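Novice: So Swiss-Prot says this about it:
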BINDING   Lys7, Arg10, Lys41, Pro42, Val43, Asn44, Thr45, Lys66, Arg85  substrate binding site
ACT_SITE  His12  active site, proton acceptor
VARIANT   Asn34 to Ser  In strain: swamp breed
VARIANT   Glu61 to Lys  In strain: swamp breed
ACT_SITE  His119  active site, proton donor
VARIANT   Tyr120 to Phe  In strain: swamp breed
Amino acid sequence: KETAAAKFQRQHMDSSTSSASSSNYCNQMMKSRNMTSDRCKPVNTFVHESLADVQAVCSQENVACKNGQTNCYQSYSTMSITDCRETGSSKYPNCAYKTTQANKHIIVACEGNPYVPVHYDASV
């Protein structure tokens, strides 16, 4: 079974590119990372930074998560991210996404030992 940390990496990490390569980025990535296999995941964010830099956020600014839990952390610096949002015309199994590139602070929930990101909460 996929661990929470591994799932975070599959769903949110793309260190191989510094930003979204094209407007088709989300359509390709959401499919290749298995987020359209049983339904279209409505919203997802990819982070274009090194895994080490994203894992380091777990020791940065402690903030409250959207759900009220206290194990969320906000990055000190902005990071290159790509937001993928399902379009109005998207219909499973032909999931369609709008690709939006941004530089924002990320907020992740961290758990475990080692203490690593397991959930992408928000970007600000």
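Each Cβ is built from the backbone N, Cα and C atoms, and glycine gets one as well.
At each noted site, the model still has the original residue.
Since this is a predicted model, take the numbers as computed values, not measurements.
Surface or core, plus neighbours and distances: that's what I need for these features.
Specialist: Shown in sequence order, His12, Ile81, Thr82, Asp83, Cys84, Ile106, Tyr120, Ser123 are the residues of the chain, 6+ apart in sequence, with a C-beta less than 8 angstroms from the C-beta of Thr45 (substrate binding site).
Taken residue by residue with DSSP, Asn34 (variant position) is part of neither helix nor strand, so it is coil.
In the three-state DSSP classification, Glu61 (variant position) falls within a strand. Taking all protein chains in view, 12 other C-beta atoms sit within 10 angstroms of the C-beta of Glu61 (variant position).
Using a 10 Å radius centred on the Cβ of His119 (active site, proton donor) and all shown protein chains, the other Cβ atoms total 20. In the three-state DSSP assignment, the secondary structure recorded for His119 (active site, proton donor) is strand.
The Cβ neighbour count for Tyr120 (variant position), using a 10 Å radius over every protein chain in view, is 21.
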Novice: Compute all pairwise C-alpha distances among Lys7, Arg10, Lys41, Pro42, Val43, Asn44, Thr45, Lys66, Arg85, the residues listed as binding substrate, and give the largest one in whole angstrom.
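Specialist: Answer in Å: the longest Cα-Cα distance is 22.
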Novice: Which residues of the same chain, at least 6 positions away in sequence, have a Cβ lying under 8 Å from the Cβ of Arg85 (substrate binding site)?
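Specialist: Correct list: Cys26, Pro42, Val43, Tyr97, Lys98, Thr100.
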Novice: Taking just the CA atoms, what is the gap between Lys7 (substrate binding site) and Asn34 (variant position) in Å?
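Specialist: About 10 Å separates the two Cα atoms.
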Novice: According to DSSP, folded down to helix, strand and coil, what is Lys41 (substrate binding site)?
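Specialist: Going by the DSSP assignment, Lys41 (substrate binding site) belongs to neither helix nor strand, so it counts as coil.
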